[in-house]
Amino acid sequence: MSERALRGTRLVVTSYETDRGIDLAPRQAVEYACEKGHRFEMPFSVEAEIPPEWECKVCGAQALLVDGDGPEEKKAKPARTHWDMLMERRTREELEEVLEERLAVLRSGAMNIAVHPRDSRKSA
């Protein structure tokens, strides 16, 4: 198998066509700068939406757009609690009814609940 493999990978990668007569898409160079002072340019299409931040090519930190608005602050949603999810499914009146039903079952002794779970086991 190794004898039949092509020996030059450049044959596949290199295009021998010329760029003459080909109109490239219009581009714009956008400059970014990171906290460490690295500045670099990225080419974007004229029609593309320019991202406000980009990963620095040198150090990998977040670089911000030079002469541009900073990234938009995302509004953080308040965390949904168990109570919030419960209130989405039931009204307060329904919860009161369920509570009364469960308390009535407990008071009637219909549920066999051991005070200490260890007491309900058989001793050896």
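Cβ coordinates are placed from backbone N, Cα and C, and glycine is handled just like the others.
No noted substitution is present; original residues retained.
A quick note: this is a predicted structure, and the numbers were derived from the prediction, not measured.
As recorded in Swiss-Prot, the features of this protein are as follows:
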- Cys34 to Ala: Colonies remain small (MUTAGEN)
- Cys34, His38, Cys56, Cys59: Zn(2+) binding site (BINDING)
- His38 to Ala: Restores wild-type size colonies (MUTAGEN)
- Cys56 to Ala: Colonies remain small (MUTAGEN)
- Cys59 to Ala: Colonies remain small (MUTAGEN)
- Glu88 to Ala: Increased binding to HrdB (SigA), restores wild-type size colonies (MUTAGEN)
- His116 to Ala: Restores wild-type size colonies (MUTAGEN)
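Straight-line distance linking the Cα atoms of Cys56 (mutagenesis position) and Glu88 (mutagenesis position), rounded to a whole number, equals 45 Å. Highlighted in sequence order, Ala33, Glu35, Lys36, Gly37, Phe40, Lys57, Val58, Gly60, Ala61, Ala63 have their Cβ within 8 Å of the centre of the Cβ atoms of Cys34, His38, Cys56, Cys59, the residues recorded for Zn(2+), and are not part of that set.
Counting in whole angstrom, Cys34 (mutagenesis position) lies 9 from Cys59 (mutagenesis position) by their C-alpha atoms.
On a Cα basis, His38 (mutagenesis position) lies 50 Å away from Glu88 (mutagenesis position).
The 10 Å shell around the Cβ of Cys56 (mutagenesis position) contains 19 further Cβ atoms across the protein chains shown.
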